[in-house]
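Trainee: Sharing a structure, written as structure tokens. Questions coming.
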Amino acid sequence: MRNGLVWLLHPALPSTLHSILGARPPPVKRLCGFPKQIYSTMNNPAIQRIEDHIVKSPEDKREYRGLELANGIKVLLISDPTTDKSSAALDVHIGSLSDPPNIPGLSHFCEHMLFLGTKKYPKENEYSQFLSEHAGSSNAFTSGEHTNYYFDVSHEHLEGALDRFAQFFLCPLFDASCKDREVNAVDSEHEKNVMNDAWRLFQLEKATGNPKHPFSKFGTGNKYTLETRPNQEGIDVREELLKFHSTYYSSNLMAICVLGRESLDDLTNLVVKLFSEVENKNVPLPEFPEHPFQEEHLKQLYKIVPIKDIRNLYVTFPIPDLQQYYKSNPGHYLGHLIGHEGPGSLLSELKSKGWVNTLVGGQKEGARGFMFFIINVDLTEEGLLHVEDIILHMFQYIQKLRAEGPQEWVFQECKDLNAVAFRFKDKERPRGYTSKIAGKLHYYPLNGVLTAEYLLEEFRPDLIDMVLDKLRPENVRVAIVSKSFEGKTDRTEQWYGTQYKQEAIPEDVIQKWQNADLNGKFKLPTKNEFIPTNFEILALEKDATPYPALIKDTAMSKLWFKQDDKFFLPKACLNFEFFSPFAYVDPLHCNMAYLYLELLKDSLNEYAYAAELAGLSYDLQNTIYGMYLSVKGYNDKQPILLKKITEKMATFEIDKKRFEIIKEAYMRSLNNFRAEQPHQHAMYYLRLLMTEVAWTKDELKEALDDVTLPRLKAFIPQLLSRLHIEALLHGNITKQAALGVMQMVEDTLIEHAHTKPLLPSQLVRYREVQLPDRGWFVYQRRNEVHNNCGIEIYYQTDMQSTSENMFLELFCQIISEPCFNTLRTKEQLGYIVFSGPRRANGIQGLRFIIQSEKPPHYLESRVEAFLITMEKAIEDMTEEAFQKHIQALAIRRLDKPKKLSAECAKYWGEIISQQYNYDRDNIEVAYLKTLSKDDIIKFYKEMLAVDAPRRHKVSVHVLAREMDSCPVVGEFPSQNDINLSEAPPLPQPEVIHNMTEFKRGLPLFPLVKPHINFMAAKL
């Protein structure tokens, strides 16, 4: 993979997480021309410059304008008359690299605090409540150089939201009581990351460079850095927050992006009105001209012990900041070649030796002044013994690039691919789009901000050679991550406790790498045959339907077809479910289905990589019902890739060496589940408890030893012997072509695997356990790795139907913001606090998910206390407030998909759940608008109140690593201080000791009836 892994080694810090479940022919450049009228804004002294020539894609119907305000804020305005949601983002070009040395995490803490009250809007949840009532949401993140705040809201309420948002940058309160509470949220956020290998490796990389360089700082912060130590040293953190904000939150370091239905003139006036008062303190842009890795930090080897059983090799070179060369992007060119996965590539050779499975190569962001070039691979057991040889191969490939010299045709191909990607770019969700653009405005001229990261302009062999010259053995840093180093390390990283050992790489090894010769196995990539050439948008057929239509229904297959009538891009989504009773019949078969598809994807990788580069990707997974295949992207060459995958499926020959390697990697991934987050464990156990048939990780591990090569070889024809295929073909494709695609898939399977249809009785889905009225069950487990508890509380309500769906969703809409405000902001139970619907197997209910240092039975009591307060809140709610919630939910539900793949995913969800309610949003919103407050109170009293006659509750308590035991229920009188609402006394729950016995004693719900009459659905 080229140019990647920025997340793995450079995670940003997202905050205020309301939801946890929470990178041809060039295009014709279209310019947004000057409007005919002279704006009233032209002579506005608050505006220094207006830029109306914003280069955009020819397919982009939105209007853009750039502004530079007199106070130095850069602005991009986007007028989109069709948008359901408006959005805005502000990016401050300051991050954790600018933290005071004695208060690590201050910039991140400042980001948290800005959400909690301003002079104009002092109520601490004013902003989040306003957004929640108007179908909005918000978030923010802090990285080394940026603090990025963003929100979305229903399009009518942009001004109200933007006014509240602007106050963050004008006059935040930094209220002392909020500060004392919110430090716990930051601490909980850090605690969540402490045992996460990505965060640990990122901090270790920072810690092993120049300790005086800002890069070495600890960016998240925790209670020790933001409260305990400052208190000991007599530092007032509130004063430091005020000082940090008044020093660095300067308009000359800010960039804003606003998207709304309003005209560009109206958006201009809005931004000028709200942001021209932000003070310009003329803060110099932080720059870091010295690289954190100097000579003494090079030619070093780091042996690192991970938390999970992973084996990775990270090879890093310090390189200069290439940002200014974005029009030629030499790092992209080298990443494209070094990270290539086709025949003759570095990865191809390392895989054939049995040393690695995956490779990522390319430039990685540092900060203004420095960057890195990385080549990262995962290691097989054999690969761990050949690290020196793997790195020698890397230098042989780099030597090949030097010997061949920069190739203009390779640059041209990258340029063409990027140009096609820009021309046919999917529309993005407003919130993500504004956040991304606000960050880019600091780096690129206003008129080129949309194109800068796509359109390559000049081939600069001199720059390619310059970067290539940095990729030498004398500049290398090597990190090996493996459990095999346990007990053999002598250093501990300060903030995460990572165990590691540092050694100088011996000079004879450096010499060996310097003498790397040319390896005849290495070849430059050949011309990419998957680059699309036909971009014709097919005319809508006369019988085109607004929703997927069933155009084929036989014993072998059901084919749903929908010609795109919204996005008009040369793309399609082809989704297939291959239903087989053999895929999940027991843990052994589940393992074999998984390994078959992993081996299949592994063998297809060289072929399919070129397609992926050309914007055509596929996904292949085993499911509890069989196999899922999707092919997405440009429709031009789609059938070629699909045919290759289907033929390979039906004629697959397993390579013995790859079988052993992939089986071993699978065993490690099963073992590594123990190190997942406590809240993820809670969700996993609940799924096992509630689903009729579900195999545990332990059962899969136990059965994996029985998977032998002969057994797997015998399983594949059995799996393919009888199938039922259900498909959705959606996009720039005709009905005739769709029927042809389906026929090709069937013919290939029949010809090569002699596939026959399944019996209708074999097509039944799994069902959900039905809890008894007034029943409350608790299941307890311990997480061996994390020192936090996790809980999922599930109130099962009923089968899915239009009415039940709306009762539940409206209740969830009403409690969502108060839940976050009460349990996270005020009570500080933890960083992860979530409430919302849970749906599985056609059954649904309300769920709460919390991760906390507090014990699970305490979290349970606080959720119950919160629910009681919500009963009163709903009873006291005005009709106007109630209607706001109905409106907010309606807007959320009717928010149109922004791209073909999102619309397709929605329809596919209806197909795999076998509900087929393609017009669900309109049908359910129409019902929603008939609901009254009394309906919701009745729903609560019948289903959710402590004494509700039809209350059905399951709680999963995941204990922290250091807790031996914990009561399942308890009273907490000492905790009930004046600020806490009283928790109700709870009955003694039934403790689940054995999952199988629990399920055996309870009935199952029936399956939901499909919404569609299949005879009528056929065209």
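Backbone N, Cα and C atoms are what each Cβ position is placed from, and that goes for glycine too.
Although substitutions are noted, the structure shown does not include any of them.
So Swiss-Prot has the following annotated:
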ACT_SITE  E111  active site, proton acceptor
BINDING   H108, H112, E189  Zn(2+) binding site
BINDING   L359, V360, G361, G362, Q363  substrate binding site
BINDING   R429, D895, K896, P897, K898, K899, L900, S901  ATP binding site
MUTAGEN   E111 to V  Abolishes catalytic activity. No effect on substrate binding
MUTAGEN   E111 to F  Expected to abolish catalytic activity
MUTAGEN   H112 to Q  Abolishes catalytic activity. Decreases substrate binding affinity
MUTAGEN   V360 to S  Strongly reduced catalytic activity. Strongly reduced stimulation of activity by ATP
MUTAGEN   I374 to S  Strongly reduced catalytic activity. Abolishes stimulation of activity by ATP
MUTAGEN   R429 to S  Greatly decreased activation by polyphosphate anions
MUTAGEN   Y609 to F  Strongly reduced catalytic activity. Abolishes stimulation of activity by ATP
MUTAGEN   K898 to A  Greatly decreased activation by polyphosphate anions, and deficient in activation by small peptides; when associated with A-899 and A-901
MUTAGEN   K899 to A  Greatly decreased activation by polyphosphate anions, and deficient in activation by small peptides; when associated with A-898 and A-901
MUTAGEN   S901 to A  Greatly decreased activation by polyphosphate anions, and deficient in activation by small peptides; when associated with A-898 and A-899
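Burial and contacts for the listed features, if you can.
Mentor: DSSP assigns E111 (mutagenesis position) to a helix.
Around H108 (Zn(2+) binding site), taking its Cβ as the centre, 28 other Cβ atoms fall within 10 Å, counting all chains.
Spatially close to L359 (substrate binding site) yet at least six residues away along the chain are M1, G339, E341, L346, L347, L350, I375, N376, V377, judged by Cβ distances under 8 angstroms.
Under DSSP, K896 (ATP binding site) is assigned to coil, being neither helix nor strand in the three-state scheme.
Its Cβ taken as reference, E111 (mutagenesis position) is surrounded by 24 other Cβ atoms within 10 Å in the chains shown.
For H112 (mutagenesis position), other Cβ atoms within 10 Å of its Cβ number 26.
DSSP assigns V360 (mutagenesis position) to a strand.
Under the three-state DSSP scheme, I374 (mutagenesis position) falls in the strand class. Cβ contacts within 10 Å of I374 (mutagenesis position), excluding its own Cβ and spanning all protein chains shown: 25.
Sequence-distant contacts (6 or more apart, same chain, Cβ under 8 Å) of R429 (mutagenesis position) comprise K85, D152, K898. Look at R429 (mutagenesis position): DSSP puts it in coil.
Classification of Y609 (mutagenesis position) by DSSP places it within a helix. Same-chain residues at least 6 positions away in sequence with a Cβ under 8 Å from that of Y609 (mutagenesis position) are, in sequence order, H340, E341, G342.
Counting only same-chain residues at least 6 apart in sequence, those with a Cβ under 8 Å from the Cβ of S901 (mutagenesis position) are D426, C573, K632.
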Trainee: I'd like the number of other C-beta atoms within 10 A of the C-beta of G361 (substrate binding site), please.
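Mentor: Around G361 (substrate binding site), other Cβ atoms within 10 Å: 27.
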Trainee: Out of the recorded positions H108, H112, I374, K896, P897, give me the one sitting nearest to Q363 (substrate binding site) by CA distance.
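Mentor: Nearest in space to Q363 (substrate binding site), counting only the recorded positions, is I374.
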Trainee: When DSSP is mapped onto helix/strand/coil, what comes out for S901 (mutagenesis position)?
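Mentor: S901 (mutagenesis position) sits in a helix per DSSP.
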Trainee: Given the recorded positions E111, H112, E189, G362, I374, state which is nearest to L900 (ATP binding site) when distance is taken between Cα atoms.
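Mentor: Out of the listed candidates, the nearest Cα belongs to G362.
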Trainee: Please identify, from the binding-site residues E189, D895, the residue with the sparsest Cβ neighbourhood, meaning fewest other Cβ atoms within 10 angstroms.
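Mentor: So among E189, D895, the binding-site residues given, the one with the fewest Cβ atoms within 10 Å is D895.
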Trainee: Going by DSSP, is E189 (Zn(2+) binding site) part of a helix, a strand, or coil?
Mentor: helix
Trainee: Using E111 (mutagenesis position) as the reference point, find which of the binding-site residues G361, D895, K896 has the shortest Cα-to-Cα distance to it.
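Mentor: Checked the binding-site residues G361, D895, K896; minimum Cα distance to E111 (mutagenesis position) goes to D895.
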Trainee: Among all protein chains shown, how many Cβ atoms are found within 10 Å of the Cβ of K899 (mutagenesis position), not counting that one?
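Mentor: The answer is 18.
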Trainee: Need this for a regression test: recorded positions H112, V360, G361, G362, K896, K899, filtered to those with Cα within 10 Å of I374 (mutagenesis position). What's left?
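Mentor: Checking Cα-Cα distances against I374 (mutagenesis position), the recorded positions within 10 Å turn out to be V360, G361, G362.
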Trainee: If one measures from the C-alpha of V360 (mutagenesis position) to the C-alpha of E189 (Zn(2+) binding site), what distance in angstrom results, rounded to a whole number?
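Mentor: So the alpha carbons of V360 (mutagenesis position) and E189 (Zn(2+) binding site) sit roughly 28 Å from each other.
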